[in-house]
Structure formats: structure tokens, C-alpha cells
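Participant: I'd like to ask some things about the structure below.
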Amino acid sequence: MAAIYGGVEGGGTRSEVLLVSEDGKILAEADGLSTNHWLIGTDKCVERINEMVNRAKRKAGVDPLVPLRSLGLSLSGGDQEDAGRILIEELRDRFPYLSESYLITTDAAGSIATATPDGGVVLISGTGSNCRLINPDGSESGCGGWGHMMGDEGSAYWIAHQAVKIVFDSIDNLEAAPHDIGYVKQAMFHYFQVPDRLGILTHLYRDFDKCRFAGFCRKIAEGAQQGDPLSRYIFRKAGEMLGRHIVAVLPEIDPVLFQGKIGLPILCVGSVWKSWELLKEGFLLALTQGREIQAQNFFSSFTLMKLRHSSALGGASLGARHIGHLLPMDYSANAIAFYSYTFS
């Protein structure tokens, strides 16, 4: 039977599996819930991966008892070697027919491998946030990715938290809100289905669910699109924080990445980028200021890109490469540019 390669995109909110033939054709897809082992634990993580892969195998007409040739896992929280090793051991021990070979990479590495063979910057803003630079020689550098207790700036969680905190601080008279809190306060009570601030505490502590809390970001986006000044302010600040992540990795970027016809390629991953127009002003401000402070004359332009396919495709490619097989990839079909900018 012809070899089949698998890839997993594992996010903090949802996950996806792709099965790919040895000539690069996508055979089947399956999706599921979060596979971030830091959030849900190793046991639940491997069970969800196994269930999704087997569902994809059945869709592709493949016997679930026939192992994949390789499975490349592009996981949120996939950059800790010891945790990755434990995850692979669990997959091998509990599900021996899942795959012959495994490779665990970060969600950023899977994303960039989907979009380009040459490297670039991946800027993730979904439930959480992260920025990873992959240079042409494969070396990596990064900023962020430390989770909601230490960062996640510019993410859906961060936007939701900023909104809630501004309301709390304003009512407490601790800090004046930059704009009227009326819309955000009512949206907060409605989203969490509570009558007052005390009701919010249950969602912050006893019943805290990062994905659920981050979902409040959608209400802030709706407010911003309707013209609410505070919602627009929060998104502008989120754009600024995301831009500062790019500024942080500028000194580590191989100059070759600045020299292509599209400038520095920045791959934007995560649902917050759907609100690019709300992020744009703060993002450009942070990049312009950071470029000037660092005197980064090489950095003259950039292009923002988004994936047309799941980063599971890049995961499959990296997993295949790990065992010596190069999957054919049509990079022009895998990613599309949505914004370009040249500094004056």
C-alpha cells in the first residue's frame, strides 16, 4: 500500500488533522478540540489526536490498523523537548497502530513550513499569542508564547482581559478608563451571563476556562466594528503589542529575509487577524517606532500573509522530511498575501 503521511495542527481552541499521499495530495481532513497538552493534560491530548487521525483514516478509506508512515504534530506548546518526548511515548504505547514515526514541532514551525520553504516570521494571535522567527538555515528565535499568566499580549485572551480589567478599574475608581465603559460593561455581563462584577469572579477563578474567557474578544470586536471608542482603543493596543513582537526579533533576522520582492514575510495565524483593520494602526505604529529606534535600515518593507491550508500540512511535510521523504508542496496555493507596506 502507498505510504500516507499525517499532520496535526494543535491549537489552544481547536485542532485539525490532514492525511497526505506521498505525491503531496490531501486525502482527508478531520477536526476536533484543543490538543494543547499544557491546558488539557497528556492523556486527553493523545486520545484526541488518536481519535482525529482514525477519523481521517476512515474518511480516506484507510484501515485504522494500518499505521501512517509518519505523523508530524505542529502543536501549541510543542517546543518543550521533555514534554514532547513524553507525548510521543504515550502515543506509541497506547496507540501502536497510529503511526510508524513521530515528530513534534511548534505551531509556528508547522505554519511557516506550510507557507514557504525559506523561513520567515510567524505571528500567532488566537486564544494566545506567540512570535517565532525561522531563518533560512532553520535556526529559530522568538518572543512570547508564555501563556496567559506571563504574556499572550495581543491575543484574544489578552483583549478580553484588558476589556474586563478596564471596566473593573474604572468602577473601582482605581484608574480612569480611556473611553466610556458602557458598551464593554454591558457586553461583559451579557457574555458571561451574570448580573454584576461578583458574578465574573466565578469565570476568573473557580470555573476558569481560557478558551471561554478568550471568546469574549468577539464581543469587543463587534463593538469596535460598531464604532465603540473603548473597543477600538483595546484593539489598537493589541495591534501595538503584536507589532512589538516583530520588533523584538528584528536583530535576529537573517538579512536575506528582508531582501525578497515582498520584503519580510510575516505569516499571521489565529482568529484575531480576522480583525486586521482594527489592529492596523497600532501595529504600524509599533513597527515604525521600533525600526527607527533599532536603526534597522534593512527592514524596508513587509508583507502579511495568511494560510489557505491548515498548518497540519506543514506538520505533515516536516514529519515526512524527518524520515527522509520530501513531500511536494505548492506554496503559492498554501498562503495568500493580504497586506503589504513599505516604510517611507
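Placement of Cβ uses the backbone N, Cα and C atoms for every residue, glycine included.
If you look for the noted substitutions, you won't find them, since the model keeps the original residues.
Residues or ranges marked as ATP binding site in Swiss-Prot (evidence: a large-scale study or a structure entry): T13, T127, A214, S271, S275. Annotation comment: Swiss-Prot describes N36, D107, S129, N130, G145, W146, G147, D152 as N-acetyl-D-glucosamine binding site. Here the residue is the original one, while Swiss-Prot reports the published mutagenesis D107 to V with the comment Abolished ability to phosphorylate muramyl dipeptide.
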Participant: Sorry to bug you, but what's the C-alpha spacing from T13 (ATP binding site) to N36 (N-acetyl-D-glucosamine binding site), rounded to the closest Å?
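Facilitator: The Cα atom of N36 (N-acetyl-D-glucosamine binding site) is 8 Å away from the Cα atom of T13 (ATP binding site).
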Participant: By CA distance, which of the recorded positions (D107, A214, S271) lies nearest to N130 (N-acetyl-D-glucosamine binding site)?
Facilitator: D107
Participant: Are any of T13, D107, T127, A214, S271, S275 (the recorded positions) within 10 Å of D152 (N-acetyl-D-glucosamine binding site) when you go C-alpha to C-alpha, and if so which?
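Facilitator: The recorded positions close to D152 (N-acetyl-D-glucosamine binding site) (Cα within 10 Å), listed in sequence order, are T127.
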Participant: Determine, using Cα-Cα distances only, which of these recorded positions is closest to S275 (ATP binding site): D107, S129, W146.
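Facilitator: Answer for the nearest of the recorded positions: S129.
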Participant: Looking only at DSSP and grouping its letters into three states, which state does D107 (mutagenesis position) belong to?
Facilitator: helix
Participant: Consider each pair of residues in T13, T127, A214, S271, S275, all listed by the record as binding ATP, and report the largest Cα separation in Å as a whole number.
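Facilitator: Farthest Cα pair among residues binding ATP: 18 Å.
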Participant: Tell me the Cα distance separating T127 (ATP binding site) from G147 (N-acetyl-D-glucosamine binding site), rounded to the nearest angstrom.
Facilitator: 10
Participant: Name the residue among the binding-site residues T13, T127 whose Cβ has the smallest number of other Cβ atoms within 10 Å.
Facilitator: T13
